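As annotated by Swiss-Prot, pyruvate binding site applies to H94, Y120, R121, G169, V171, D200, G201, A202, N229, Y231. Look at Swiss-Prot and you will find Y120, R121, G169, V171, D200, G201, A202, N229, H295 tagged as thiamine diphosphate binding site. One entry in Swiss-Prot concerns the mutagenesis experiment R121 to C. Its note says: In iar4-1; reduced sensitivity to several IAA-amino acid conjugates. Residues annotated as Mg(2+) binding site in Swiss-Prot: D200, N229, Y231.
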Amino acid sequence: MALSRLSSRSNTFLKPAITALPSSIRRHVSTDSSPITIETAVPFTSHLCESPSRSVETSSEEILAFFRDMARMRRMEIAADSLYKAKLIRGFCHLYDGQEALAVGMEAAITKKDAIITSYRDHCTFIGRGGKLVDAFSELMGRKTGCSHGKGGSMHFYKKDASFYGGHGIVGAQIPLGCGLAFAQKYNKDEAVTFALYGDGAANQGQLFEALNISALWDLPAILVCENNHYGMGTATWRSAKSPAYFKRGDYVPGLKVDGMDALAVKQACKFAKEHALKNGPIILEMDTYRYHGHSMSDPGSTYRTRDEISGVRQVRDPIERVRKLLLTHDIATEKELKDMEKEIRKEVDDAVAQAKESPIPDASELFTNMYVKDCGVESFGADRKELKVTLP
């Protein structure tokens, strides 16, 4: 009965994209950097604020970069799937395929001075912030050269030099941390904002409302981004939320609902949100998106939703295919050029995997690095408590 009810709701995922396929484009000149105006077919829905313009200014160069970056992210996640099944990745692993438009669209609207903090589904956000594939794969496999020195794993990617403050494993716990980052930005007069990303499952957490309250009270430059992929683990939004209009959850805080599988719509929304947050304080962005994999690698992803639903979203809403259509329809690239690019990306990912496999395992001393105060004299023993493994200085 639950499945039949869920199946009847599958059209919810398809409606925005069916409307979104036709887009009107005006090309001013034919050079790569020349401006192109694309009008999104899916309108933004706003709460307590004006909606941004649906006319998005871009360029053929940017659209091509969107395709390349999303294709790289997709291939990385596919490779991670294989590595996990080969038992080269241990523990938790949450994949982002299907949601790539969020990572690239957001980056197109902000700078590295702006901070991002997210949940455990963080691989592509790390790459979007300028992270290297080899650093990602090294971290996934627990190697010394990983972005968190092999100690974070899938859920705890990190890149401080690009203002990426992680991957966090506790549902919703990153939201107050993100608002704290926004407080620091305001205190230091940085003229920057923080994007705190969370899923629809975390949208029901009490700490979200507490952080939102203080952010609004102090007019912090915090942008709370709900990545609504419609399932919190295996629980559909209609089962967990009385009001699944997450962009309205702030009540007194403005919000915007966005087609999260359209990279250009995401870019426009994030640009609008940044301008708003710097002047007026927090805003909520609800990104309507979809994940192709299950919640994690232990979840087949097909027990609480139908395979027809998944394939239906792929056919009409896939973020990469939508950009591919733009590139082909408007003669920005040929089919062969795009296939060649995908072939190069596949090799790039394969090379990164091979290089990461050669990276050494962290030293035993890394178990306590960044954990305890230096010179505290903590000792580490083997499982039998007999053999001394490492003594901290």
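Our numbering is plain: 1 for the first residue shown, then up by one each step along the chain.
Cβ from N, Cα, C; glycine included.
Summarising the environment of D200 (thiamine diphosphate binding site), the number of other Cβ atoms within 10 Å of its Cβ, over all protein chains shown, is 24. Cα of Y120 (thiamine diphosphate binding site) to Cα of Y231 (Mg(2+) binding site): a distance of 15 Å. Long-range neighbours of H295 (thiamine diphosphate binding site) (same chain, six or more residues apart, CB within less than 8 Å of its CB): H94, Y231, M233, G234, G301.
Less than 8 angstroms from the CB of R121 (mutagenesis position) sit H94, L95, Y96, Q99, G199, E227, R291, each of them six or more residues away in the same chain. Its Cβ placed at the centre, H94 (pyruvate binding site) has 23 other Cβ atoms within 10 Å. The Mg(2+) site is defined by D200, N229, Y231, and by the 8 Å test on Cβ atoms against their centroid, the other residues of the chain that qualify are G199, G201, E227, N228, H230, G232, A236, T237, Y290, R291.
Between the CA atoms of N229 (pyruvate binding site) and D200 (thiamine diphosphate binding site) there is a gap of 7 Å. Straight-line distance linking the Cα atoms of G169 (thiamine diphosphate binding site) and G201 (pyruvate binding site), rounded to a whole number, equals 13 Å.
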